[in-house]
Amino acid sequence: MRLILLVLLATWQVVVDTRAPTFPDKLTQQLQQQGTTEPQGDHVCTVKTIVDDYELKKVIHTVVYNDTEQCLNPLTGFQCTVEKRGQKASYQRQLVKKEKYVKQCCDGYYQTKDHFCLPDCNPPCKKGKCIEPGKCECDPGYGGKYCASSCSVGTWGLGCSKSCDCENGANCDPELGTCICTSGFQGERCEKPCPDNKWGPNCVKSCPCQNGGKCNKEGKCVCSDGWGGEFCLNKCEEGKFGAECKFECNCQNGATCDNTNGKCICKSGYHGALCENECSVGFFGSGCTQKCDCLNNQNCDSSSGECKCIGWTGKHCDIGCSRGRFGLQCKQNCTCPGLEFSDSNASCDAKTGQCQCESGYKGPKCDERKCDAEQYGADCSKTCTCVRENTLMCAPNTGFCRCKPGFYGDNCELACSKDSYGPNCEKQAMCDWNHASECNPETGSCVCKPGRTGKNCSEPCPLDFYGPNCAHQCQCNQRGVGCDGADGKCQCDRGWTGHRCEHHCPADTFGANCEKRCKCPKGIGCDPITGECTCPAGLQGANCDIGCPEGSYGPGCKLHCKCVNGKCDKETGECTCQPGFFGSDCSTTCSKGKYGESCELSCPCSDASCSKQTGKCLCPLGTKGVSCDQKCDPNTFGFLCQETVTPSPCASTDPKNGVCLSCPPGSSGIHCEHNCPAGSYGDGCQQVCSCADGHGCDPTTGECICEPGYHGKTCSEKCPDGKYGYGCALDCPKCASGSTCDHINGLCICPAGLEGALCTRPCSAGFWGNGCRQVCRCTSEYKQCNAQTGECSCPAGFQGDRCDKPCEDGYYGPDCIKKCKCQGTATSSCNRVSGACHCHPGFTGEFCHALCPESTFGLKCSKECPKDGCGDGYECDAAIGCCHVDQMSCGKAKQEFEALNGAGRSTGLTWFFVLLIVALCGGLGLIALFYRNKYQKEKDPDMPTVSFHKAPNNDEGREFQNPLYSRQSVFPDSDAFSSENNGNHQGGPPNGLLTLEEEELENKKIHGRSAAGRGNNDYASLDEVAGEGSSSSASASASRRGLNSSEQSRRPLLEEHDEEEFDEPHENSISPAHAVTTSNHNENPYADISSPDPVTQNSANKKRAQDNLYT
């Protein structure tokens, strides 16, 4: 029994130990990542640099401590003391040098505040922008490397001596004199306005506007009525109309809206301004303006006006049904026999189709003969004379022979001729007898000759097919265009020959089947397809006798010269450059200060460029003289100082070019000839309008000019409720409650479920949403949906978002939300509309839960087996009746019934056994717990006492360690320690033990501490011990908690590092002299453990020690 209890105790200890929490190492990293200022985008280069960084170094300290382990000594409570070593880790921060790659702008680029790299031009571009390092792109009217020079308005050329000849306010290029057209004009002199599909200066920009839209000067599309979008590509959607599709239609009953003027176009059958009224009886068509013209009391369709004739046909119901036809438009065939024969007297009612029998027939369908098949006559005494194998029947009243298709004659003894077929050969075959051999005597279909097809053999075989009925496929390759429909011979493309078109034309031949001869001069070949002569380099023409024109070269002169400033060789295309240019394509000009054919001559100018062809100096603005070494005199400016300052409205002008430097408020331009651009106003147009997007402002004062529907100082406020239009001056109509008025055009905006000009009508059936413009998407025939949400209301038997899914098995009713109560699919099926159970044969009851009574079977148990039984080896099955017992289906209904009833019984037995097993397990657990507690109460171990001795030379290891205690104590004050051990416990327990009352008080103080840190471990962290104090009373109180901790739960705490070791020491942290860092057991200053005399031991302390040992 004791051995069993020992095993149970060991098992319980393992469970407790495995549940003890572990403590992973905690590292505190105090380095913060610097915010990045590196550039981004294009022109970014990566370089290597050296930076400072920090690394953490781990330092390990050895710790010796006492611990307890499980053993077989019952006198110590199966716990023995052992000495163990552990390690504690700390971390230090070290400075290291590391290589790092950083990003910076490439050479020639600088970094902006937004961290992008832009090209750098030095000196900066004066009248332009820098597009590459050291390269400027000048504004219109300026030139030079840094865009610093320009002729005065209206002049150009050397010395600005030439006058511009431009119109419509255009200026000209100061160097070339070409007109620089303002936006909206083009032509050599800017005399032509831009066509509708162009815009911008010189009309070089294509207008992207479509569908009749036009561009304004800024290139923005102004769409025509019925179109919208940025480029007028979007046709007004249904329900919108007008310019930019700003207005809404209110048409009803599926009418469409003219997207240009908003007029409703009614569907046939409706009329009214909004197509809200149906046509009256007797009228039809769009607008219900047309009157029905049906005869014989027949009605017409309100949409199409088509007459709905029953028993009649014809456009106006004026023609009676032909023999054998009845119903709507006489489209239905009567089923009475004999109608297919012309000599038959059978007929049917034109409206109902009821048969009217001829003589010799009887029955509701007139399909029963009065006489036998070979007899006829009133008394069936006469014998038919028809050829039996060619005859359909012998008329029972007259003996007339009705022949099979393909035969004729009084007795059906004659076959049809080549071109006739059908009953009595009355039908004529429609074959093309030039291409047909015969026709089918029954169907009349034509039998075609090889190479022909079609209903009457009038069509040739399709491409790539040939033979009788075009049944064979041609074997030509991709260079053939088909084959002969009769024999399959391939017809080759031009330039090819051979049985399968696999060979090129021989030399000097071309065309289809290579039948033509080339007509080129001797030694010159021709194209095998067209026959054109293939000319050598430098020649062209039909006979290759014409030289290449200027700008082309090579064979047939088909290559274009690439010489920009020169001419090319007619054969090789090599360029011969003009003076001042060089390079393979003559596109490179002489460098600055050089001119001439080879750019070898130096310009004789002073800090100026010269003509690349003549070497003449081109003086910059503000200079003159042959070498451009003289400055302009006062009151002159421009090229060669030929311009004089003239009076102007400008406040000041540039002394170099006469351009206005300061324009009056509200104007801009080099002569203040333009108003401020949109969005700006004031002096120099430098101030920005404060108006909301889409609203302009006065160029002088900046006052906002609001668009319709807005008001306020910045035009940012919409019109108040009840107002709309310019200045919000117009009153909205009285829209119905819940609807709003459009602040721009004043139209009522209906909420979901309402429609009409004033939103007063609910949505018509089948429509929903705002303005009732959306069609219900329900597939049900009722087309019913919620007028606000469009959610479909499904009829009984259907479900799904569109009511297009039938109910799943076991459910029924509207939206299939009701669950069927039938017994199961083996015995019944459930009606998805009503939920009624339809019992399978052999079952009965409201829910098909019972077998048919004995001796009954079938659907609803309506049939009965013989009263005297089914016989030997047979039985009465509830589903199929009498059956042999070995038959597979015999007894199947009874098996299904028993399976359904047996499932409930097996489920009950399963639950019974589950509960029985749980009860047995619980009883065994209670027995084991009872014997464990009994064994613990029989044990009466001695409670060890603890005494403390100061270590004289090792303050570093001053720590309390006892394996029966749940935390360590550190005593930085040796005097206090000594006084505690010298008997300063008057009237109390010796050696620091507490009385029962003191222990309860101490437990209240420490209540709430972490069980993971104290309750299940022998050691606490050093910081916690130092903060809590080091009295022997606290240590003694701690000894009454957590006797059974394992080494696994203790070791992580020994290796736990202090977070404060990365920074300066904390004011409450323990100095190295107080840390548990000894490696010599002989010098260990820990307390000695001894066992006192049991007689002198306080009985209360003894009882508590005993409880602590096992709990």
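Even glycines carry a Cβ here, placed using N, Cα and C.
Residues as originally present; substitutions not included.
Positions annotated as domain 'EMI' by Swiss-Prot: 41-113.
Counting every protein chain shown, the Cβ of PRO124 (mutagenesis position) has 12 other Cβ atoms within 10 Å. PRO124 to Leu appears in Swiss-Prot as a published mutagenesis result, with the remark: In n1995; increase in corpses in L1 head.
Annotation of the mutagenesis experiment CYS136 to Tyr in Swiss-Prot: In n2091; increase in corpses in L1 head. DSSP assigns CYS136 (mutagenesis position) to a strand in the three-state reduction. The Cβ of CYS136 (mutagenesis position) has CYS121, CYS125, GLY128, LYS129, CYS130, LYS145, TYR146, CYS147 as same-chain neighbours under 8 Å, each 6 or more residues away in sequence.
According to Swiss-Prot, the domain 'EGF-like 2' annotation covers 156-191, on the basis of sequence analysis.
Under the heading domain 'EGF-like 3', Swiss-Prot lists 199-233. Here the domain 'EGF-like 3' (199-233) has Cβ contacts under 8 Å with residues 140, 180-186, 190, 192, 240-245, 258-261 of the same chain, all six or more residues outside its ends.
Swiss-Prot lists 241-276 with the feature domain 'EGF-like 4'. The average pLDDT for the domain 'EGF-like 4' (241-276) in the predicted structure is 83.
Long-range Cβ neighbours of CYS330 (mutagenesis position) (same chain, at least 6 residues apart, Cβ-Cβ under 8 Å): CYS309, GLY311, TRP312, THR313, CYS321, SER322, ALA350. Quoted from Swiss-Prot, the note attached to the mutagenesis of CYS330 to Tyr states: In n2089; increase in corpses in L1 head.
In Swiss-Prot, the entry for mutagenesis CYS448 to Tyr states: In e1797, n2000, and n2092; increase in corpses in L1 head. The structure shown retains the original residue. Same-chain residues at least 6 positions away in sequence with a Cβ under 8 Å from that of CYS448 (mutagenesis position) are, in sequence order, HIS435, ALA436, SER437, GLY454, CYS457, PRO468, ASN469.
For CYS501 to Tyr, Swiss-Prot lists a mutagenesis experiment annotated as follows: In n1951; increase in corpses in L1 head. Its own atom aside, the Cβ of CYS501 (mutagenesis position) has 20 Cβ atoms within 10 angstroms in the protein chains shown.
According to Swiss-Prot, the mutagenesis experiment CYS803 to Tyr carries the following note: In e1801; increase in corpses in L1 head.
ASN962 to Ala appears in Swiss-Prot as a published mutagenesis result, with the remark: 85% loss of activity. Does not attenuate engulfment defects seen in ced-1(e1735) mutants. Severely impaired interaction with ced-6. Increased protein levels, reduced polyubiquitination and reduced degradation rate.
Here the residue is the original one, but Swiss-Prot notes a mutagenesis experiment at this spot, TYR965 to Ala: 71% loss of activity.
As a published mutagenesis entry, TYR965 to Phe appears in Swiss-Prot alongside the note: Does not attenuate engulfment defects seen in ced-1(e1735) mutants. Does not affect binding to ced-6. Reduced polyubiquitination and reduced degradation rate.
In Swiss-Prot, a published mutagenesis experiment is listed as TYR1019 to Ala, annotated 54% loss of activity. Does not rescue engulfment defects seen in ced-1(e1735) mutants. Reduced phosphorylation by src-1. Reduced interaction with nck-1. Does not affect binding to ced-6 or trim-21.
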Protein Cβ atoms within 10 Å of CYS803 (mutagenesis position), excluding its own: 25
Secondary structure of CYS448 (mutagenesis position) (DSSP, helix/strand/coil): strand
Rounded inter-Cα distance in Å - CYS501 (mutagenesis position), PRO124 (mutagenesis position): 71
Spatial separation of CYS803 (mutagenesis position) from PRO124 (mutagenesis position) - C-alpha basis, Å: 72
Secondary structure content, the domain 'EMI' (41-113) (per DSSP, counts of residues): 3 helix, 57 strand, 13 coil
